[in-house]
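Here the residue is the original one, while Swiss-Prot reports the natural variant Thr7 to Ala with the comment In strain: ZIM56. According to Swiss-Prot, the natural variant Ala14 to Asp carries this note: In strain: M47. Swiss-Prot documents Glu22 to Lys as a naturally occurring variant and attaches the note In strain: ZIM26 and ZIM42. One natural variant catalogued in Swiss-Prot, Asn70 to Lys, is accompanied by this note: In strain: M09 and WS9. One natural variant named in Swiss-Prot is Tyr72 to Cys, and its note says In strain: SFS 3.1. Looking at Swiss-Prot, the entry for natural variant Val83 to Asp says: In strain: ZIM30.
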Amino acid sequence: MKLIKVTLVFSLLALVFVAQTEAQNPIWENWLACNRIGTKALASLLRETIPTVRNLLNCIDFNPPTDIGNSYLSKLKLYYELVKRGALDKTQCLIVPLKESVRLLRPYVKSLETNKCLGE
């Protein structure tokens with residue numbers, strides 16, 4: 001008799017969990033679709049980053065010193081010099097990669113908006 005009660009309880013729990021899983025299935029599918037779009041966008045951006053950074057360094061004509069050290073502050077100064085040259089001296093060098101990034105990400109952002117992934 002005790003075994004029957006336990007079996008009934010587990011059967012009811014299984015039915016509740018299966019019903020709950022089916023109710024959340026569209027939410028899960030939407031979440032997976034949104035993550036798939038985001039992963040593709042990130043992969044595309046990373047794939048284009050290396051040549052873009054190389055072109056940016058060539059455009060700015062920036063040669064980092066060889067003995068910058070391993071400290072955080074020395075690397076911060078190096079990044080500051082790079083951004084300062086790009087922002088103040090050769091602004092076109094920074095604008096072109098930004099425009100390229102916007103062009104690259106535009107279809108992914110539209111897909112995210114279409115699937116209602118943003119703001120939920």
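Cβ coordinates come from backbone N, Cα and C, glycine included.
Overlay of Swiss-Prot annotations on the structure.
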{"residue": "Asn70", "record": "variant position", "Cβ contacts under 8 Å, 6 or more apart": "none"}
{"residue": "Tyr72", "record": "variant position", "Cβ contacts under 8 Å, 6 or more apart": "none"}
{"residue": "Val83", "record": "variant position", "Cβ contacts under 8 Å, 6 or more apart": "none"}
Which three-state DSSP class does Asn70 (variant position) fall into? coil
